[in-house]
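Written below as structure tokens is the structure these notes are about.
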Amino acid sequence: MARNLRNRRGSDVEDASNAKVGYETQIKDENGIIHTTTRSLRKINYAEIEKVFDFLEDDQVMDKDETPVDVTSDEHHNNNQKGDDEDDDVDLVSPHENARTNEELTNERNLRKRKAHDPEEDDESFHEEDVDDDEEEEEADEFEDEYLDEDSKDNNRRRRAADRKFVVPDPDDDEEYDEDDEEGDRISHSASSKRLKRANSRRTRSSRHPETPPPVRRALRSRTRHSRTSNEENDDENDNSRNEALTLADEIRELQEDSPIREKRFLRERTKPVNYKLPPPLTASNAEEFIDKNNNALSFHNPSPARRGRGGWNASQNSGPTRRLFPTGGPFGGNDVTTIFGKNTNFYNQVPSAFSDNNNNKLILDSDSSDDEILPLGVTPKTKKENTQKKKKKKPEIADLDPLGVDMNVNFDDIGGLDNYIDQLKEMVALPLLYPELYQNFNITPPRGVLFHGPPGTGKTLMARALAASCSSDERKITFFMRKGADILSKWVGEAERQLRLLFEEAKKHQPSIIFFDEIDGLAPVRSSKQEQIHASIVSTLLALMDGMDNRGQVIVIGATNRPDAVDPALRRPGRFDREFYFPLPDVKARFKILQIQTRKWSSPLSTNFIDKLAFLTKGYGGADLRSLCTEAALISIQRSFPQIYRSNDKLLVDPSKIKVKVSDFMLALKKIVPSSARSTGSSPQPLPELIKPLLADQLNNLKNKLDYMLNIKDTTFQRNTSLLQNFIDYEEYSGEEEEHDKYGGNEDTSSFRSYEFFESMAESQICKPRLLINGPKGNGQQYVGAAILNYLEEFNVQNLDLASLVSESSRTIEAAVVQSFMEAKKRQPSVVFIPNLDIWINTIPENVILVLSGLFRSLQSNEKILLLCLAENLDISEVKNGILSDFAFDKNIFQLHKPSKENITRYFSNLIELLKTKPSDIPMKKRRVKPLPELQKVTSNAAPTNFDENGEPLSEKVVLRRKLKSFQHQDMRLKNVLKIKLSGLMDLFKNRYKRFRKPPIDDAFLVHLFEPETSNDPNWQPAYIKDENMILEVSTGRKFFNMDLDIVEERLWNGYYSEPKQFLKDIELIYRDANTIGDRERVIKASEMFANAQMGIEEISTPDFIQECKATRQRDLERQELFLEDEEKRAAMELEAKEQSQENILQEPDLKDNKANEFGVAAGNQLQAQLQTTINTASIVNNSEVPQPIDTNLYKKEIPAAIPSAVDKEKAVIPEDSGANEEYTTELIQATCTSEITTDDDERARKEPKENEDSLQTQVTEENFSKIDANTNNINHVKEIQSVNKPNSLHETVEKRERSPIPKEVVEPEQGKKSDKELILTPEQIKKVSACLIEHCQNFTVSQLEDVHSSVAKIIWKSKSAWDKTGTVDEIIKFLSE
């Protein structure tokens, strides 16, 4: 329509009659419809016309903004305003326009008629690619000649010629189009630019005359930048163009002239060269598409030029299955692509395709959510019920307001040695709940607070947990709140106090409840002027909450601390902390019970005697230390029984019932464990060592008797740490006080009080100022005696005042430390104030400190059980009686340590005489293993509890693998998405910067035959490109291409094909290698640049953790792919079998068996290959002509030496009878008999060994050669004779296991482990001589000097422990003593 609405010049009234005649003419089309004009037969592309209008409107807006105001145009507008008002439909025509002749118009119409509509080329009638370049130029020149003068015409021609010479087409602009499109663009370039020039000139005229817009001529949008640029440059030039107008007469004359009667017929003129290139053969899908395209040639649903020119014949594949050289499928799509190199595998489908009927839902991932379940037809999904109740507002006040879950597995039975405290806690918690009437009878309130204090690891926290668990039951629940200082403190002012209030309110709501403050010394320290105000406020709040105006109900507060002196004193009073439980280090009985508790659940529990001895050895161990000791002993027993599990990453099959803890395990654990009490400074309580007992045992017994007399320990009726309940259970109540109450002249109650007072005063009067000073020569074992006395007084509270304890804390003075220790001793009586090294102490400590301590002891009553125990060396007695120590009253309680007597020395050195008389064979020594450790079997994956089905039967390995892969599926999908996002930046950069690589080096149209096996197998077909392994071979040149492009890379990326960045980099490298193969310099440079950018970009996004996760995901993808291929093979086999069954009713059994035998899965490939190799190797060994002759067993008996040690098991080792042959002859004989696998290099190395190791070397050669003989002659019939005589199988198995064992091979030494009847060369006279020399030499020696002599003599004897002749040892001892 736009082409027909052309501007005509002038109008002739005479043509009206011709128009009338034209209207009366009737024309019939193909469908029989009558038309009166040819205009109705023309098909109009309204979409293109609308685009032209939009284009013109945009240009008009631009022209209005850019066109300057022209005075002449305004005058012309004013002059023509009158004519516009008279007739709006008639445009103004200049005289110059009227000068156009009818002959010119006729020629122009004839040129337009040559472009008549052709039904077969409907798609070409609306696009500028089919316009003849020469005719368009001629038409444009004639059109411009109508309005321009001669000078303007010449200028326009010169400018167009310069433009065509100057403008060079940009190759990058048309990279994405095919060659046909580029050719069409070049043809239509000049025509479209001319049309745009005419459109611009009309826009200029329309802007000058907005009242009468002329009819719009056809103006196509240019597809190149050059045409648009030319239009913009020529806007100013077209402003001076003449105005044109279309009158009604011109329109009527055009309708008359378009009549088919007057139209001349022109034959089709070919303007394009003939293309004799044969297209690729049509495939099945291409043929259907081609037929459909021809049938629908008259339709308007034609693709755009860019789409139509892309792909050529292969473009029709878009509606069918997509074809690619490389697989692009992933979990996000691309699995419907037919590939040549590789295969698309949708391995993210969890249900095997062989067992699934719905294969179209492969991309639907499995979900564990019930919302994703497929519902039956007609069933609506269940909607979540909204909670209509009013939701409770979550309390944001305290983060840890919820009570702590009580561990019901912990109870009082798990606590040993604290029976007294357990009974007292029960009467605080359980008894008020069970027997409230007992408390109401006396109108009392049970204690509501208790403070646990003592050394670390003594069971304070365990006691609180056991209390909550033991007192809770199904009928009554006790809520347990556990808080630490960090849970309460806050940086906001007043927040900590608010937290405490909320905690007590919550505990009161859930009463009965227990609040346990662990490490309460950090929450409520001692208030002082130097302390921060925040702690003082917290302490005040806690004091008010524990015992304020409000009754807190059945809320029990328990505090635990290691430093009771650091807790504020206001808390340590009845009403707040009613009771204070001191958790001391457990004594022997408590340790015995704790060890029983820790080992009672063992499969092989320890005996009572064993635990008793162990409890005696663990002095100073707390509850936590004893538990750690049992754990270490059990781990050491595991290491001793199964060391293989520490050298293997796989789970091995072990029998736990074979593991038993022995004495050696506990002894090793005792060396490893350091108890908590041993970490502190000063001497810790320890019993007298066994080695020192002969020297100090007698004097220590005398000290114990003296302490019993001083403190009256045995006559004490009740001790604080013992259970009062147990006392009432064991003893009856005293019944004589009712009968004797009249003797005291009062009633029953008064007499009872007087009776108790009398006997208590008599018992206390036996204690009077307990002081004890142990003095003796220097180095006479004072440290052993002091530790042994503290061990004997383990029920006493010990306060150590040694120098290290007093000066360790720089923040306090020595006087303060002394006063604090004394006050603690006074609170917890009976107690001991221990001062070691008193002689050094009085010379170091200032005199005022000694006076302060003496003043404190003076303030004590004489019957208080506070023992002052001091140790000294060579202290002057006069100084004790009359000097500065006289105030301590050591006059009568000074114990003098004497030097060991002759009898003590004789018993002390008796162990050395026993060591001297010990045979080397009786000395326990570490023996090297004779046999290697047995190889433990690996536990299969089915042993895990999750690898069993509902019936408890183990699942197969493949099912277990599928479950494992399914569990990682969501994680792998998430990682692929992360990888896509990280690589998307590089992908966008490559698409925009390197457009040349968006197409492969070889067009897909030339590779269509690769997808058709029938075509490729045709001998008459000679393709230009063929497949060569994983590359495309160009037959003419012999070059090979990978044919990778960026479109494939992008498709792979967004489909989730890549699991790790190196896959993406590998595809970019393929593009780079193809560029090198082509050899184009610019292409190689661009490809190298792209490859470098890819390398650096991937290196930036690659972190070690991310790469590790990507590798794991890649490995799982390979496993999924393997399972998928195996399922596909099974499915194909099932389909084939079903097809055969449909064709044949009865299958032959041999054929069926053969088919089943030939079906192998993917996972069975390695096993099948290994079996085939084994069969081939066996057959080659048997059929080989170089197999050695049968071996003479007698020859081995005579010639092979027997150098195997006696410790080797005779049943599993080969011990030849004769060992007289030399080593060289043996090696040569074995080499001649064995196969070629045994080389002579070992023999040459064996000859170079020293002669000292001939025996061991000969043994190793014999074992290795025997194992090789057996390994290489395993399939020979004559081997049975050798096995029957020499039994080489057992040796071969032993050596083979030794090589496979992770533990290195160890050979026993010949002299170790032998027990012989050989006697020592040691006479009784020599023993007596040594004993006499020792006693004579050590007369008047102190304990320290005796220890020195003992150590030196023990070294001499131990050095010659393996010698049977002790004469030299005796002489060396006597020589040492004489010196």
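Backbone N, Cα and C define each Cβ position, glycine as well.
If you look up Swiss-Prot, you'll see GLY454, PRO455, PRO456, GLY457, THR458, GLY459, LYS460, THR461 marked as ATP binding site, on the strength of sequence analysis. Sequence annotations record features per position, and here Swiss-Prot assigns domain 'Bromo' to 974-1101. Recorded in Swiss-Prot as a mutagenesis result, SER11 to Ala carries the remark: Severely decreases phosphorylation, causes a G2/M transition delay, and leads to sensitivity to 6-azauracil (impairs transcriptional elongation); when associated with A-67; A-94; A-212; A-230; A-241; A-259; A-285; A-304; A-369; A-370; A-380 and A-445. SER94 to Ala appears in Swiss-Prot as a mutagenesis experiment; the accompanying note says: Severely decreases phosphorylation, causes a G2/M transition delay, and leads to sensitivity to 6-azauracil (impairs transcriptional elongation); when associated with A-11; A-67; A-212; A-230; A-241; A-259; A-285; A-304; A-369; A-370; A-380 and A-445. Quoted from Swiss-Prot, the note on mutagenesis experiment SER259 to Ala is: Severely decreases phosphorylation, causes a G2/M transition delay, and leads to sensitivity to 6-azauracil (impairs transcriptional elongation); when associated with A-11; A-67; A-94; A-212; A-230; A-241; A-285; A-304; A-369; A-370; A-380 and A-445. Among the mutagenesis entries in Swiss-Prot is SER285 to Ala, noted as: Severely decreases phosphorylation, causes a G2/M transition delay, and leads to sensitivity to 6-azauracil (impairs transcriptional elongation); when associated with A-11; A-67; A-94; A-212; A-230; A-241; A-259; A-304; A-369; A-370; A-380 and A-445. Here Swiss-Prot notes a mutagenesis experiment, SER304 to Ala, with the remark: Severely decreases phosphorylation, causes a G2/M transition delay, and leads to sensitivity to 6-azauracil (impairs transcriptional elongation); when associated with A-11; A-67; A-94; A-212; A-230; A-241; A-259; A-285; A-369; A-370; A-380 and A-445. Experimental mutagenesis at this site is recorded by Swiss-Prot as SER369 to Ala, annotated: Severely decreases phosphorylation, causes a G2/M transition delay, and leads to sensitivity to 6-azauracil (impairs transcriptional elongation); when associated with A-11; A-67; A-94; A-212; A-230; A-241; A-259; A-285; A-304; A-370; A-380 and A-445. One entry in Swiss-Prot concerns the mutagenesis experiment SER370 to Ala. Its note says: Severely decreases phosphorylation, causes a G2/M transition delay, and leads to sensitivity to 6-azauracil (impairs transcriptional elongation); when associated with A-11; A-67; A-94; A-212; A-230; A-241; A-259; A-285; A-304; A-369; A-380 and A-445. While the structure shown retains the original residue, Swiss-Prot records the mutagenesis experiment THR380 to Ala with this note: Severely decreases phosphorylation, causes a G2/M transition delay, and leads to sensitivity to 6-azauracil (impairs transcriptional elongation); when associated with A-11; A-67; A-94; A-212; A-230; A-241; A-259; A-285; A-304; A-369; A-370 and A-445. Experimental mutagenesis at this site is recorded by Swiss-Prot as THR445 to Ala, annotated: Severely decreases phosphorylation, causes a G2/M transition delay, and leads to sensitivity to 6-azauracil (impairs transcriptional elongation); when associated with A-11; A-67; A-94; A-212; A-230; A-241; A-259; A-285; A-304; A-369; A-370 and A-380. Under mutagenesis, Swiss-Prot gives LYS460 to Ala with this note: Increases YTA7 binding to the HTA1 open reading frame outside of S-phase. Increases localization of RTT106 and RSC8 to the HTA1 gene locus. Increases nucleosome occupancy at core histone loci. Decreases transcription of HTA1.
Here the features listed in Swiss-Prot are placed on the structure.
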residue : record               : contacts (Cβ under 8 Å, 6+ apart)
THR445  : mutagenesis position : TYR439
GLY454  : ATP binding site     : LYS460, ASN562, PHE581, TYR582, PHE583, PRO584
PRO455  : ATP binding site     : ASN562, PHE583, PRO584, LEU585, GLY622, SER676, SER677
PRO456  : ATP binding site     : ASN562, GLY622, ALA624, SER676
GLY457  : ATP binding site     : GLY622, GLY623, ALA624, ASP625, SER676
THR458  : ATP binding site     : PHE583, PRO584, LEU585, PRO586, GLY622, GLY623, ALA624
GLY459  : ATP binding site     : ILE415, LEU418, PHE583, GLY622, GLY623, ALA624
THR461  : ATP binding site     : PHE516, ASP518, ALA560
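The Cβ of LYS460 (mutagenesis position) has 26 neighbouring Cβ atoms from other residues within 10 Å, across all protein chains displayed. Each of PHE452, ALA560, ASN562, PHE583, GLY622, GLY623, ALA624 belongs to the same chain as GLY454, PRO455, PRO456, GLY457, THR458, GLY459, LYS460, THR461, is absent from that list, and has a C-beta within 8 angstroms of the C-beta centroid marking the ATP site.
Mapped onto three states, the DSSP output places THR458 (ATP binding site) in coil. Each residue of the domain 'Bromo' (974-1101) gets a DSSP state, and the totals for helix, strand and coil are 85 helix, 10 strand, 33 coil. Following the DSSP three-state reduction, the secondary structure of THR445 (mutagenesis position) is coil.
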